[in-house]
Amino acid sequence: MRGAGAILRPAARGARDLNPRRDISSWLAQWFPRTPARSVVALKTPIKVELVAGKTYRWCVCGRSKKQPFCDGSHFFQRTGLSPLKFKAQETRMVALCTCKATQRPPYCDGTHRSERVQKAEVGSPL
């Protein structure tokens, strides 16, 4: 008669060792890589937009969005490991938002797109 002890015995040699934790982590690694992809140059000029006071925006960090300078979720579907920069406008005004993704003041343009490094880069390539 087989009792509860039979169920708890170690697997026979040669049997496939299933590790649910490893299986889950390898699945997660496909969608959330440990080393995020680098941002790519979306455009080499900033985009001027009117931000409305109190409204929350999501600025594209990865450079892959088709709705530049804002996020459309491309970072998730292309498995970049990057996330958009969420910010709230303090006042209604026109601003230049960076699309080269090299700014030191994200999401705002700081003129870095004029640098030789950005101008030599191809649109869609990482810096």
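Backbone N, Cα and C define each Cβ position, glycine as well.
For Cys60, Cys62, Cys71, His75, the entry in Swiss-Prot reads [2Fe-2S] cluster 1 binding site. What Swiss-Prot records for Cys98, Cys100, Cys109, His113 is [2Fe-2S] cluster 2 binding site. Under the heading of mutagenesis, Swiss-Prot lists His75 to Cys and annotates it as follows: Increases iron-sulfur cluster stability; when associated with C-113. Quoted from Swiss-Prot, the note attached to the mutagenesis of His113 to Cys states: Increases iron-sulfur cluster stability; when associated with C-75.
Overlay of Swiss-Prot feature records on the structure.
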{"residue": "Cys60", "record": "[2Fe-2S] cluster 1 binding site", "Cβ contacts under 8 Å, 6 or more apart": "Ala42, Lys67, Gln68, Pro69, Phe70, Cys71, Asp72, Ser74, His75, Pro84, Lys101"}
{"residue": "Cys62", "record": "[2Fe-2S] cluster 1 binding site", "Cβ contacts under 8 Å, 6 or more apart": "Ala37, Ser39, Val40, Ser74, His75, Gln78, Thr80, Leu82, Lys101"}
{"residue": "Cys98", "record": "[2Fe-2S] cluster 2 binding site", "Cβ contacts under 8 Å, 6 or more apart": "Pro46, Pro69, Pro106, Pro107, Tyr108, Cys109, Asp110, Thr112, His113"}
{"residue": "Cys100", "record": "[2Fe-2S] cluster 2 binding site", "Cβ contacts under 8 Å, 6 or more apart": "Val41, Ala42, Leu43, Lys44, Pro46, Thr112, His113, Val118, Leu127"}
Three-state secondary structure, His113 (mutagenesis position) (per DSSP): helix
[2Fe-2S] cluster 1 site shell beyond Cys60, Cys62, Cys71, His75, criterion: Cβ within 8 Å of Cβ centroid: Arg58, Val61, Gly63, Arg64, Ser65, Asp72, Gly73, Ser74, Thr80, Leu82, Ser83, Pro84
Local backbone state of His75 (mutagenesis position), from DSSP in three classes: helix
Cβ packing number for His75 (mutagenesis position), 10 Å threshold: 22
Cβ packing number for His113 (mutagenesis position), 10 Å threshold: 22
